[in-house]
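Worksheet for the structure shown next.
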Amino acid sequence: MKPRILVIDDDSAILELVAVNLEMSGYDVRKAEDGIKGQALAVQLVPDLIMLDLMLPRVDGFTVCQRLRRDERTAEIPVLMLTALGQTQDKVEGFNAGADDYLTKPFEVEEMLARVRALLRRTDRIPHAARHSEILSYGPLTLIPERFEAIWFNRTVKLTHLEFELLHCLLQRHGQTVAPSEILKEVWGYDPDDDIETIRVHIRHLRTKLEPDPRHPRYIKTVYGAGYCLELPAETELHQHADQFPSAS
C-alpha cells in the first residue's frame, strides 16, 4: 500500500506542485485548502504524514498542529510544516506546536522529497533497517523503543518519536560531544547546511522532561561551538542525584 500524505495549504499553485511531485514519487496524496478541512481530513484518513502550511485561513497551522497532537487518533502522525516566513521564531513556534520538521518556501522538490522520506522512515511508516529494537541503558536512564518511553531515576517519561531518537543518539555517545550535523543526519535523516534551531528546540523539550532545572541543565549539556553532550552519573553515584527528583507515586 502506498504511504498516504495529506497536504494542507491555501496556495493552490503550491498545493498542486506538491501533490503532483508526491504522486509521481509513488505516494497517495489527499489535499485540503484550509485548517478546518485539513484537521477533519486528518482525523478521517489518519494519513502516514501531514504537510501543513502555517498561514492558513479559518484556523492557522499552529492551532491545527496543536489540535492534532492532542487527539490520540492523530497524535503520532509526523507533521512537516510549510512556511513562507523563514524566521527563527516561527520555526520555534511550529516545533512547540508539535511539528517534526519544516520547509521554507520556496523550496526545491528534491529537498521536499528527501524530508518526506526521512520522516516516513523515522516513524516506521515505510520499512528501514535503522529501527531501534534493543533497550539501551546507562545509570539512571533506560530507553524502551517499543513504547517510546524513558525510565529516568525510576520514573516513566513518555517521549515523542523525535525526542526518543534524539535522546537515543546522545545516550549511544554518552559522555561525548555530538556535533549538530551528526545529530541531524542520524535523527532527522538528512544533512542540511544549517538547521541548528531544529535541534535546539527539541533539546529544550527534552530538558523540560528530564532536567530538575531546565534553565540550568545538569545532564543534557550544550558544548558551545561544538554540539551537545549527555552526562549521566554511574550506578555508584545515583544516590547523590536522586534527591533532585520527587519520589515516584
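Each residue, glycine too, has its Cβ placed from N, Cα and C.
So, quick note: what you're seeing has the original residues, none of the substitutions.
Here's what Swiss-Prot has on this protein:
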- 4-120: domain 'Response regulatory' (DOMAIN)
- Asp53 to Glu: Activates promoter activity in vitro, cells switch to a dusk-like state in vivo and elongate (MUTAGEN)
- Asp53 to Ala: Loss of promoter activation in vitro (MUTAGEN)
- Arg121 to Gln: Cells are arrhythmic, bind DNA poorly, still phosphorylated (MUTAGEN)
The domain 'Response regulatory' (4-120): DSSP-derived helix, strand, coil residue counts: 56 helix, 24 strand, 37 coil
For Arg121 (mutagenesis position), the number of other Cβ atoms found within 10 Å of its own Cβ: 16
Distant-in-sequence Cβ neighbours of Asp53 (mutagenesis position), under 8 Å, six or more positions away: Ile8, Asp9, Asp10, Asp11, Ile14, Gly61, Met81, Leu82, Thr83
Integer mean pLDDT for the domain 'Response regulatory' (4-120): 91
